[in-house]
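Enquirer: Quick paste from Swiss-Prot:
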type: BINDING; residues: ARG165, ARG418, ASN448; note: staphylopine binding site
type: MUTAGEN; residues: TYR52 to Ala; note: Strong decrease in StP/metal binding
type: MUTAGEN; residues: TRP128 to Ala; note: Strong decrease in StP/metal binding
type: MUTAGEN; residues: ARG165 to Ala; note: Does not bind StP/metal. Significantly reduces metal accumulation
type: MUTAGEN; residues: ARG250 to Ala; note: Does not bind StP/metal
type: MUTAGEN; residues: ARG418 to Ala; note: Does not bind StP/metal
type: MUTAGEN; residues: TRP431 to Ala; note: Does not bind StP/metal. Significantly reduces metal accumulation
type: MUTAGEN; residues: TYR435 to Ala; note: Strong decrease in StP/metal binding. Slightly reduces metal accumulation
type: MUTAGEN; residues: ASN448 to Ala; note: Slight decrease in StP/metal binding. Slightly reduces metal accumulation
type: MUTAGEN; residues: TYR522 to Ala; note: Does not bind StP/metal
Amino acid sequence: MRKLTKMSAMLLASGLILTGCGGNKGLEEKKENKQLTYTTVKDIGDMNPHVYGGSMSAESMIYEPLVRNTKDGIKPLLAKKWDVSEDGKTYTFHLRDDVKFHDGTPFDADAVKKNIDAVQENKKLHSWLKISTLIDNVKVKDKYTVELNLKEAYQPALAELAMPRPYVFVSPKDFKNGTTKDGVKKFDGTGPFKLGEHKKDESADFNKNDQYWGEKSKLNKVQAKVMPAGETAFLSMKKGETNFAFTDDRGTDSLDKDSLKQLKDTGDYQVKRSQPMNTKMLVVNSGKKDNAVSDKTVRQAIGHMVNRDKIAKEILDGQEKPATQLFAKNVTDINFDMPTRKYDLKKAESLLDEAGWKKGKDSDVRQKDGKNLEMAMYYDKGSSSQKEQAEYLQAEFKKMGIKLNINGETSDKIAERRTSGDYDLMFNQTWGLLYDPQSTIAAFKEKNGYESATSGIENKDKIYNSIDDAFKIQNGKERSDAYKNILKQIDDEGIFIPISHGSMTVVAPKDLEKVSFTQSQYELPFNEMQYK
């Protein structure tokens, strides 16, 4: 039994937990005030959307892009329509003429140019996003028409402009010295909520924007409340101090499967899950020259040591489906099957022997040239499911004669390691439905992505060039075939081991309607939600 379950049982026995019989005063007050208060393990951070210090779920309430990516493709948002030149290098956007920033400043072509130029001033920071390297210039054609010129054709351009950041819009009056790369004075966007009171590491209020250009929010306020994951978040939801939780963009799941079930069983809450949004994976660092993971045969062996079916069923409680390939088939251009290695310990053992790592008579750990087969794995300590998976894999690796040292760190530290290459193995995830496949594939060769992980591939330059070429292809079938070829080579290298197809989980009051999802695991349409 989990620690949380034991804690809950003791509190229930002592009568300290409120029961779900309609007597939860905290929930009733929030409904009356048309308010949601969600639990989060981290402060919302810096709400400047042109850098990466803030919570994307919070930023998406404040800021908006030119276009929206939906299950039916790219749709208008701040741009009511657009034209693309025959050579695919010029995008002309025709803007809405009824939009204002939260500070009253009109949203127009000049504001669009200033914002995109501001993002481009810091383009090294955005190199993981291919379009940032291709924007040549932005021209104002008239008050509500703007022209975006690329250095070369790039088919995913609109999809990348539709992302929650960085190509979203801040009031030019908030710029510092005419730009945003060194911060902004305030956080005025065009979205359905305005940032209200923000108490660092405690809470942040997002108040309804009564002057919003689109359909106004049915909620008066959404509040983010900072607290530890686990018992604290669970009890807060039980008492009605908070009444909403979701798998956030920092990789954390504040509530584990036991607490989700208990909250639902009270009758006060509903639990909803999205379609597959991304792929949870194990990244094996081919560039770690001082470790056995630099050996392709060892990486392939590790691929046969991951029992994704057992992980999905027993650790993830069936909430996520086993991932047999890096991208699910609901991802754009991924209309093919490419099964990765199956769980097979005998095959793993054979590959380790082939790589020269032998089991000795006096040790359970394999050795080669007098050196033990030892690896370090990193997981997000804010994710209880990652911790459980790490512990499970530690036991599996031990069976194979590998000493696996597991380390829990913050999501920020994990991201730093991904960039620096200071890891043997780590848990990570694909960029997500809104971004993929282009963003994760582009990240295979980017410093801020997985360049360190792929740097040990013998023919990496050839693969990197294939990636650049694929992004120029306008024909859908040809582009899909190009992606398939790239992914086949990457899978053969054993660097990205898919585990499960992750979805977004929401816990909401039972009487909250229109709880839905977008194409992104990084945002929720709070403005559409309403109480019965």
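Every residue gets a Cβ built from N, Cα and C, even glycine.
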Enquirer: In sequence order, which same-chain residues at least six apart have a C-beta under 8 angstroms from TRP128 (mutagenesis position)?
Expert: SER439, ALA442, ALA443, GLU446, ASN448, GLY449
Enquirer: Here the mutagenesis positions are TYR52, TRP431, TYR435, TYR522; which one has the lowest number of other Cβ atoms no more than 10 Å from its Cβ?
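Expert: Output over mutagenesis positions TYR52, TRP431, TYR435, TYR522: least Cβ neighbours within 10 Å is TYR52.
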Enquirer: Cα-Cα, whole number of Å: TYR52 (mutagenesis position) versus TRP431 (mutagenesis position)?
Expert: 14
Enquirer: Could you state the whole-number distance in Å separating the C-alpha atoms of TYR435 (mutagenesis position) and ARG418 (mutagenesis position)?
Expert: 19
Enquirer: Under 8 Å between C-beta atoms and at least six apart in sequence, can you list the same-chain neighbours of ARG418 (mutagenesis position), or say none if there are none?
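Expert: Within the chain, ARG418 (mutagenesis position) has Cβ neighbours under 8 Å at VAL283, MET426, ASN428, GLY449, TYR450, SER452, ALA453.
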Enquirer: Give the distance between the Cα atoms of TRP431 (mutagenesis position) and ARG165 (mutagenesis position), rounded to the nearest whole Å.
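Expert: Between the Cα atoms of TRP431 (mutagenesis position) and ARG165 (mutagenesis position), the distance comes to 13 Å.
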Enquirer: Using the alpha carbons only, what distance in Å do you get between TYR522 (mutagenesis position) and ARG165 (mutagenesis position) once rounded?
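Expert: Given the Cα positions, TYR522 (mutagenesis position) is 10 Å from ARG165 (mutagenesis position).
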Enquirer: Run through the Cβ atoms and count how many others sit within 10 Å of the one on ARG165 (mutagenesis position).
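Expert: I get 20 for this one.
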Enquirer: Widest Cα span across the staphylopine binders ARG165, ARG418, ASN448, in Å?
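Expert: Value for the max Cα separation, rounded to a whole number: 20 Å.
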Enquirer: Specify the count of other C-beta atoms within 10 Å of the C-beta of ASN448 (mutagenesis position).
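Expert: Its Cβ shell of radius 10 Å holds 16 other Cβ atoms.
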